[in-house]
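Written out below as structure tokens is the structure these notes cover.
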Amino acid sequence: MRQKRKGDLSPAELMMLTIGDVIKQLIEAHEQGKDIDLNKVKTKTAAKYGLSAQPRLVDIIAAVPPQYRKVLMPKLKAKPIRTASGIAVVAVMCKPHRCPHISFTGNICVYCPGGPDSDFEYSTQSYTGYEPTSMRAIRARYDPFLQTRHRIEQLKQLGHSVDKVEFIVMGGTFMALPEEYRDYFIRNLHDALSGHTSNNIYEAVKYSERSLTKCIGITIETRPDYCMKRHLSDMLTYGCTRLEIGVQSVYEDVARDTNRGHTVKAVCESFHLAKDSGFKVVAHMMPDLPNVGLERDIEQFTEFFENPAFRPDGLKLYPTLVIRGTGLYELWKSGRYKSYSPSDLVELVARILALVPPWTRVYRVQRDIPMPLVSSGVEHGNLRELALARMKDLGIQCRDVRTREVGIQEIHHKVRPYQVELVRRDYVANGGWETFLSYEDPDQDILIGLLRLRKCSEETFRFELGGGVSIVRELHVYGSVVPVSSRDPTKFQHQGFGMLLMEEAERIAREEHGSGKIAVISGVGTRNYYRKIGYRLQGPYMVKMLK
């Protein structure tokens, strides 16, 4: 049969040839150990075949031969940092609602944009509606099922493995919403993964356990006064494993002046109750609030990391932004508030990052709010990078969990661990004995996996954890996502590090804590992993009796 000449081919056939040529060049570059600029290759190859449009990334990904998928997918993945920690994060927003403390303080916090009564009226509290997550939520009319399905589809098209999902429930104080709405919202998150239509939260969780796409955790944003015993019990029922608590400042006068509507004592209580229930605690902190100043800001972060009443597991650092329609905007306009200069802010963030202990993870260093909406505050979109560069100039290292993760190190610095060993760090926090176990390469300061073990205090209110129980609050092996049922020798997930960490945790609980039982706060989708190693479900926890 006579082969068609290039001029006889249709645009669709030319596009297929272009895609094949792009993949061939990628394979050759891989075999020669060369780095390749994908955009340049796409442009050049499309021009070679006389096409005005480049081939889409989605089509290239779909056409990669099976034997080359493992080596080429990391090169084709858009924004590889999204799944570098081993999990695809899906942020969803609940419907707009008023801040719960308006009823007794008379107003919202002075710096807070958004909400039903704000200039950004279709946005949720503390968001403007122009953040990427907000815009996705508005497009889906705040429907939790659609938000989840759309985001997962988007991540898949960009070449990410969406085998494990962690939800972040954003949009103000979720736990202040009516119970009926909360149940509907969480039920739909689980149903979006499992494909089942549930009648209640218990049914949704049951089907989510066996879902192909695993829900390995749910994070809920809340306030210290909505983090009490009944709220924590409800969140455990939902399959929530991590809390993001809005602290903002450890100073009582600042909390009062900014109209927070809760005390610092409430912050300490909420941390204690949350950790004794097994939750991981991430704090939101805001440097550059009114009436603080640089030195006082540094002092509060020193206090925050060193005082056992605080010591969070994670931190989101949100330098104060002046946004129109807020009380702070009026103070700024009248000259009664002035933001730090850009250089002072970079210096401050660098000094804060230098204080972070190796068991704390810094999740974010600034808000996602678009710069045109910011009247005063952060002027750079890459504040974390600038702060890390400043630390490098000063000869200081940032030793938080995220900076040392194996997946992040591989993407940013192309370094891989060489000699891995077990490292143990013990500290006291919120009335309990904490042990941070990790597998690390100490020479290169790379973290492969971690486990947080706590000897619960006697004040724990959950009956499953009473009478001397140790709880594993987090088990995480880092590196790009590897599906739960498979192994990849070049990735660090599913290579046995998780099992080794669990064995050491059980030994410490039995021999050092003197515990007769160990519990795990497990994401709904990872419960079967613990069943395989001898755990059973008791309430929301996976538990095992220790001999």
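Note that Cβ sites are derived from N, Cα and C of the backbone, with glycine treated the same way.
So, quick note: what you're seeing has the original residues, none of the substitutions.
Record features (Swiss-Prot):
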BINDING   CYS99, CYS109, CYS112  [4Fe-4S] cluster binding site
BINDING   LYS164, GLU474, LEU475, HIS476, VAL477, PHE497, GLY498, MET499, TYR530  acetyl-CoA binding site
DOMAIN    82-372  domain 'Radical SAM core'
DOMAIN    396-547  domain 'N-acetyltransferase'
MUTAGEN   TYR202 to Glu or Phe  Substantial reduction in tyrosine phosphorylation
MUTAGEN   TYR207 to Phe  No effect on tyrosine phosphorylation
MUTAGEN   TYR251 to Phe  Small reduction in tyrosine phosphorylation
MUTAGEN   TYR318 to Phe  No effect on tyrosine phosphorylation
MUTAGEN   TYR329 to Phe  No effect on tyrosine phosphorylation
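Cα of CYS112 ([4Fe-4S] cluster binding site) to Cα of TYR251 (mutagenesis position): a distance of 18 Å.
Each residue in HIS101, ASN107, ILE108, VAL110, TYR111, GLY115, GLN125, SER126, ASN259 lies on the same chain as CYS99, CYS109, CYS112 and has a C-beta within 8 Å of the C-beta centroid of that [4Fe-4S] cluster site, without being one of the site residues. Its Cβ taken as reference, LYS164 (acetyl-CoA binding site) is surrounded by 23 other Cβ atoms within 10 Å in the chains shown. In the three-state DSSP scheme, TYR530 (acetyl-CoA binding site) falls into the helix class. The closest partner of GLY498 (acetyl-CoA binding site) among the recorded positions, by CA position, is TYR202; the full candidate set was CYS109, TYR202, TYR318, TYR329. Here the candidates are the recorded positions TYR202, TYR207, TYR251, LEU475. The one whose C-alpha lies nearest to that of CYS99 ([4Fe-4S] cluster binding site) is TYR251.
Of all the binding-site residues listed here (CYS109, LEU475, VAL477, TYR530), CYS109 has the Cα closest to the Cα of TYR329 (mutagenesis position).
Maximum intra-site Cα distance, acetyl-CoA binding residues LYS164, GLU474, LEU475, HIS476, VAL477, PHE497, GLY498, MET499, TYR530: 18 Å.
Here TYR207 (mutagenesis position) is positioned 25 angstrom away from VAL477 (acetyl-CoA binding site), judged by their C-alpha atoms. Shown in sequence order, GLY449, LEU450, LEU451, GLY498, LEU501, MET502, VAL520 are the residues of the chain, 6+ apart in sequence, with a C-beta less than 8 angstroms from the C-beta of LEU475 (acetyl-CoA binding site). Using Cα positions, the member of the mutagenesis positions TYR202, TYR207, TYR251 nearest to CYS109 ([4Fe-4S] cluster binding site) is identified as TYR251. Among the mutagenesis positions listed (TYR202, TYR207, TYR251, TYR318), TYR207 has its Cα nearest to the Cα of TYR530 (acetyl-CoA binding site).
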